[in-house]
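For D71, D73, D181, the entry in Swiss-Prot reads Mg(2+) binding site. Listed in Swiss-Prot is the mutagenesis experiment D73 to N, annotated as follows: Abolished nucleotidyltransferase activity. Annotated Mn(2+) binding site per Swiss-Prot: D295, in sequence order.
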Amino acid sequence: MNASESCEELNATLSAYLESLDSRQRQVEEIRQLHHKVWAMKTNHAPIIEHRAGSRVEKQTRICPNDIRSDIDFMLEVNNVVVFAKGNGGICFQPTSRDGYFGRILISDQYRDSLMIDTHLKAIFTESSLKRDKFSNRFVLVPNVFKQNVVRESGLKYQQTKSPQSTGPSIPGRGVVNEYDVVPCLRLNTWPEETTTWISRGKPLSVFDPSWRKKVLVASPVFLVAAGEINSCFQKEQFRTSFSMPEIECFKKLPNLVRQLFGLAKYVFTYLLSSVGFLSWFHIKYLLFWMVEKDEIDWNNISPVCFLFHLMDSIKQSVRDGNVQHFFLDNCNIFPEHRRTYEREYAYDQILSDKQLVTECLKRLLRTELLETSRTVMASEFTNTESRLVSSNTYCDGYLTRLLSVIVFVWQETSASEKMSSSFAEKILEDCGVNEYTRKLVTILELYFRGNVPGKLSLNSLAHGAFLAYMQGDFAVCLSSCSQHVTSTCVRDDDCILGVTLTRYDRTPHLDEPLRFALDRLEQKFGTCPRVSLHPLFFLKHVLLQCELKKRDNGLKCLDTLFSDLHGFSKSLSPRTPYCGLLSYQAVAFLVIEGYNEYFKRENIDIRLYETDTYVKLDISLTPATCSFDLR
């Protein structure tokens, strides 16, 4: 096979891979949107409006290199505070640079007094967050104090991993499952006047046409985020304009192929260039937007390899010129000149000139994602890609289980208020009923919310019904559910498997020792009690074993058989669903098995014990964070 044929083969495989990957991401998009909506119901605090930003809501096709975690981006807007883009209002943005990118937020004495007595806002606009400006008769909002106050008042639960930096807008951290990038912000009352060229420069038949730009101008807000300009004397007092919402609209306007190729470009950039520490993905994203706007290319038919090579040339030119123009602000160069060194320039030039390196990077991606083998694979071996991709019949199960988990958790939190709990239940049932995937949750949710037993029993309804009865100490109902389905160890391919959720609210006297052991060990690992999902059939088998332990009528032989069956089934469970790693069905099941081992040893019950796989020994750094969108 010659080089041209090999490239065609690689392009065809990449196109099939991206289409399959993207279609699955779009399938679960509404599930994830509802997940976020439910979570926002829990964290809805009067002074804060929570926005999602970043690659997920931009609908980039997400592909993460190994060991690179996919974080979740939140923008926390302070409600009922709008900053004037110019003028002398009670609170206004005063640019400190000609391009309007950076500036300070100035507040009048009268407006300051009103903020500090407002019931919801006084905890954000504190004495320490406002200092008298020596250049004007006003107060300056102190960015770092503002950021900390907003995060504290938002109620967002996560562990901060870094101290806030004056040059960065976010307060990064991590939750039990994912990394978080949290950005407090304030809304501008209008787009800056420095955006007039962006509004008018679109061509009628271009991707970003003029009529679309006018709609974005009206519908998408511009925020101010706490970030200072390198080497500026005002650095610790500065905010900068953020166009994260218009950027989301740009991605919505892109042709599907280009949106998918953005994800591929991000993978290649992260894999090859992120360690150099020069340009960030933010710079590359704007270069890509400029490519789409300026270059006369048929974006609906460009090949993946050609797209990447074109981008590489654009990055090389940008580094040589020291120029990355802001996509929205006029005459605003955001090139990171302070990071420029000979070594970094040389590394970029060498890597971006080596097109074979990019090709090998793409082949490595396909090997990792599709073949799961370390052997050398040529492009010709990637034929029949679609047949290697898993069926999507049960693809959404993990995402539905995650959604069910957060719904149950928030419902448990609101149960203290009957009115709030009823309102929450009605809203969730309505939202779940509109999508073909989330509709699968309705029967189970009615079981939780209303106690409605479905007419047609399934593994899911039996397991969740048994769990609710079990946590109330009603073993008769549990045994009835178990006897109807526990003997069936296989489920039809088209069945949706919804895990049983275990949370900190289930730490009641009815919670047995093995389940409590699993929760305790995971809490030790993560510093908080995570929401745990048990495979429904595993839970039913567990209940049978618990019932046998309580009665002990049949001697040790029956107990030994049930424990052996539970252990054998746990080995067949997925280590990747509903999360990869320590919150997977398999890992949680192994922890329950360890809990049984501890119990049997302490009670001197003489039955065979089972060693579980070493990766659930929690001293190993195995995290459940999303590293890539799993096709395996």
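Positions of Cβ are set from backbone N, Cα and C atoms, glycine also.
A quick note: this is a predicted structure, and the numbers were derived from the prediction, not measured.
There are 19 other CB atoms within 10 A of the CB of D73 (mutagenesis position), with all protein chains counted. The two recorded residues, D181 (Mg(2+) binding site) and D73 (mutagenesis position), have Cα atoms 5 Å apart.
Sequence-distant contacts of D295 (Mn(2+) binding site), defined as residues of its own chain at least six apart whose C-beta falls under 8 angstroms from its C-beta, comprise H310. Under the DSSP three-state reduction, D181 (Mg(2+) binding site) is assigned to strand. In the shown protein chains, 18 other C-beta atoms lie within 10 A of the C-beta of D181 (Mg(2+) binding site). According to its DSSP assignment, D73 (mutagenesis position) is in a strand. The residue listed as 'Mn(2+) binding site' falls outside any helix or strand according to DSSP and counts as coil.
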